[in-house]
Amino acid sequence: MANSILLFSFVLVLPFVCSVQFNISRFGSDVSEIAYQGDARANGAVELTNIDYTCRAGWATYGKQVPLWNPGTSKPSDFSTRFSFRIDTRNVGYGNYGHGFAFFLAPARIQLPPNSAGGFLGLFNGTNNQSSAFPLVYVEFDTFTNPEWDPLDVKSHVGINNNSLVSSNYTSWNATSHNQDIGRVLIFYDSARRNLSVSWTYDLTSDPLENSSLSYIIDLSKVLPSEVTIGFSATSGGVTEGNRLLSWEFSSSLELIDIKKSQNDKKGMIIGISVSGFVLLTFFITSLIVFLKRKQQKKKAEETENLTSINEDLERGAGPRKFTYKDLASAANNFADDRKLGEGGFGAVYRGYLNSLDMMVAIKKFAGGSKQGKREFVTEVKIISSLRHRNLVQLIGWCHEKDEFLMIYEFMPNGSLDAHLFGKKPHLAWHVRCKITLGLASALLYLHEEWEQCVVHRDIKASNVMLDSNFNAKLGDFGLARLMDHELGPQTTGLAGTFGYMAPEYISTGRASKESDVYSFGVVTLEIVTGRKSVDRRQGRVEPVTNLVEKMWDLYGKGEVITAIDEKLRIGGFDEKQAECLMIVGLWCAHPDVNTRPSIKQAIQVLNLEAPVPHLPTKMPVATYHVSSSNTTSVSSGGATVTFSSAQHGR
């Protein structure tokens, strides 16, 4: 019983100390983070409006205020939110339905306005009419045309609205054709580009002729307060409609500021006073733990079967060999701290010496119990075990015993590229930087065009470029890589990678491609020449005070691109014409418009002086992206795996 009380207390405290990141796949009575107003109710999903009644409004909001921008620097936060929904338009047979729902950001502690049903979407009313009484930005899925403020050229629409019922940007959308289908939405705010984008798709009824993305340039730090409430609002008017929120995921790059909603306080009082209620809740939690544990055991058994199959395939192959955990622990002195080369999100890398091979190796040890780590282990072993190229880190062996997952690579005595560019290791001479750039490009050419399948790496960055004893570049870390057919276009993989290196269309659509890898290569090339990071990381927060691509493009427009050369190179000397060529190729590869980016082969031709240096626009273009789900084949699913650019070695 004491353990149950401790567990229950931990469950109560946990939401108030975590960062701004949550993932709710089911809305039940045990989900305390969500506050409901108006007609909104939770019964597994959130019923924002009841289809059996007219003139209704409902809110479901996150119960803590979310920091949107830093008051000290006025720099906004990147954020992304994913959610799934279902709209019931069954009453279309009676003439119409309405009015839709919206995801909104508004000041903290606001309440559902009175008399805000119908076309007001629960955000406005007759007194404030088309302008909100409080700062407000929202994305609306509007199913009913109100001629006073809605666009007249479409029946229903998806819009991005800035403090007004009139959409700042919109596109047509037909809710009838998607009746009862599950819609899945991604909303992303790129604070560096001030770009708020939304894209959506449907499980069964996606239409290739229908627009499915939208974006709007807005500086949220100029519109909204530093701390906001986020949530959903839906209404019905004289006609009815069912709006259900099925799941919700949110992630932000600023830390959470804790506030306690009054209704949470009341719940705490009730729990504290009612012993019987506490016992019931304890019983419920215990039952839930037992249920989840059994479910986890079943899933683990399936994973074990899958891993066993993979182990057998690897053991039959002629590639990397299998090692015992005992041998690897001995090689790395039981994985002592003084053997640690670097640490990332899913484990650490250690230096070791294998007596059986008489050689130094790097041992990547995945964190125990990490599901993502297991997936990365499987992905990396399956892909890299078949690859052979002088500019790829060579996989020597692997180990899977119980819950331990390890990979053994050739040892890179000169460490990672980022340690030389941004860390304390000796700086790199100009001819070495040129060799590294061409080596990385050669590795990418092999992955994209020369191997039997196209490999999209998805996490090309300076910390994943290793340097051997002769400072040859070796691309590593294939845990996020995906295999694709050469003839297919961008594939839906889910957002993964590192902010600062991810292409804008990849952030907006979640579709990885050879072009998104080329963008990352362009950013790394600019880092190599300038010695500057793609984004700055200060006090644990990502603050793109100077976005490298934007700054370099500005200098290019002024004809001053060469002034950005790494100051360390001015001591040992460099080829100015060659440096300018590398910078322009870097910008070309990091072009915001995916259709204007070169292939890696074209970039290599310019770097080798086999083709002329391209002429780029003097001002950095702003591209928008159309998301169509009809022409792609999904190769992966699941949540986002995103890290932030830093000076750490590896992921």
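The backbone N, Cα and C atoms fix where each Cβ goes, glycine too.
Over in Swiss-Prot, the protein carries these features:
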{"type": "ACT_SITE", "residues": "Asp459", "note": "active site, proton acceptor"}
{"type": "BINDING", "residues": "Leu341, Gly342, Glu343, Gly344, Gly345, Phe346, Gly347, Ala348, Val349, Lys364", "note": "ATP binding site"}
{"type": "DOMAIN", "residues": "335-616", "note": "domain 'Protein kinase'"}
{"type": "MUTAGEN", "residues": "Asp459 to Asn", "note": "In LecRK-IX.1-RN; loss of kinase activity and impaired ability to mediate resistance to Phytophthora"}
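For the recorded positions Glu343, Asp459, the largest tally of other C-beta atoms within 10 A is found at Asp459. The Cβ of Leu341 has fewer other Cβ atoms within 10 Å than any other of the binding-site residues Leu341, Val349. Taking all protein chains in view, 24 other C-beta atoms sit within 10 angstroms of the C-beta of Gly347 (ATP binding site). For Leu341 (ATP binding site) paired with Asp459 (mutagenesis position), the C-alpha to C-alpha distance reads 19 Å. Under DSSP, Val349 (ATP binding site) is assigned to a strand (E or B) in the three-state scheme.
When pLDDT values are averaged over the domain 'Protein kinase' (335-616), the model yields 86.
With respect to their backbone Cα atoms, Gly347 (ATP binding site) and Asp459 (mutagenesis position) stand 16 Å from each other.
The distance from the Cα of Val349 (ATP binding site) to the Cα of Asp459 (mutagenesis position) comes to 17 Å.
On a Cα basis, Asp459 (mutagenesis position) lies 16 Å away from Glu343 (ATP binding site). In the three-state DSSP classification, Glu343 (ATP binding site) falls within a strand.
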